[in-house]
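Annotated features, as they stand in Swiss-Prot:
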type: VARIANT; residues: Trp58 to Arg; note: In allele Ren-1D
type: VARIANT; residues: Thr68 to Ile; note: In allele Ren-1D
type: DOMAIN; residues: 84-399; note: domain 'Peptidase A1'
type: ACT_SITE; residues: Asp102; note: active site
type: VARIANT; residues: Ser160 to Val; note: In allele Ren-1D; requires 2 nucleotide substitutions
type: ACT_SITE; residues: Asp287; note: active site
type: VARIANT; residues: Glu315 to Asp; note: In allele Ren-1D
Amino acid sequence: MDRRRMPLWALLLLWSPCTFSLPTRTATFERIPLKKMPSVREILEERGVDMTRLSAEWGVFTKRPSLTNLTSPVVLTNYLNTQYYGEIGIGTPPQTFKVIFDTGSANLWVPSTKCSRLYLACGIHSLYESSDSSSYMENGSDFTIHYGSGRVKGFLSQDSVTVGGITVTQTFGEVTELPLIPFMLAKFDGVLGMGFPAQAVGGVTPVFDHILSQGVLKEEVFSVYYNRGSHLLGGEVVLGGSDPQHYQGNFHYVSISKTDSWQITMKGVSVGSSTLLCEEGCAVVVDTGSSFISAPTSSLKLIMQALGAKEKRIEEYVVNCSQVPTLPDISFDLGGRAYTLSSTDYVLQYPNRRDKLCTLALHAMDIPPPTGPVWVLGATFIRKFYTEFDRHNNRIGFALAR
């Protein structure tokens, strides 16, 4: 395959990508190993990049609907903070790509060899080459997803896609325009949306729906485990069931509150013993593609006030690291049960930071109606609570991770 080589300056700039374990197959369900890598934000923080200036110049890298799309994808994932990636194959023979498994979207896309050399980010990622695949079929329809001030743009193609040992024929995006930020520093190549068909740009049937149509899974569910440790073995996605080795007790299920979205209703947010928000109910999406917990700005300010946190710069609230052991718990009422995060769950400590400040893994995100306002429970929450997404019963299950 004629893949683009990473320029020498890029090799010096970036850390080397990590090698992924191959998926292992069982008789009842499929496992996709995940690895945890430094997020783009962490890389920039360690290099002393001013995130305030970066945000002003490049915008917030949160996906929003394509202006040319007739559907309305949920506006969720902030890929600037994403850390967990798995491996899939596209084509015959398979071409390997590292992707985010993202419940906040429904499309699969990867960079293409047809990406212009003007887009430097394409040069450091694995690129799909259709001529190397005997199972490729041309589609050619335009494909666009907007990200703040940038966009991911290309065209649709069809080929065999292998996920966790299961192969389906899939329409996906070949990306030919890839923004420099955040993808120049991102360790993942593309995104595999695990959302519902109504969220898909271009009316494409999502990968998981194609898998369900084969009837090969024991159950019409998938589950996500994110390791809380700092090592690279970051967790796993299980198709068709869940893995009791990674959770304790039983699942508590909450029905989805919005058709065709992994959205549920939250009936309270407490800091310490005080319920501050959402007693009348708030919409919340459980999003595997987001690293942090996101809330409307007005709600986040109340939480930060209760925690005594200060806004250091755009999208970053901090506390003195010496305060972390004394910070109160934050609890989320989901389906009549409190899911509690301690300060060690929601505070990030960067070892190389010199100002002795710790960052809170909560961000502001304001989404206008009709989609919003909405909260997002990302990896900060999922690391504590093993999560099962049940398509058959339209519900999400939570169990304490271990």
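Every residue gets a Cβ built from N, Cα and C, even glycine.
Projection of Swiss-Prot feature records onto the structure.
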residue	record	DSSP (3 states)
Asp102	active site	strand
Ser160	variant position	strand
Asp287	active site	coil
Glu315	variant position	coil
Ser160 (variant position) CB neighbourhood, other CB atoms within 10 A:
19
Using the alpha carbons only, what distance in Å do you get between Asp102 (active site) and Asp287 (active site) once rounded?
7
Count the other Cβ atoms sitting within 10 Å of the Cβ of Asp102 (active site), across every protein chain shown.
23
Hey, what's the Cβ neighbour count for Asp287 (active site) at 10 Å?
30
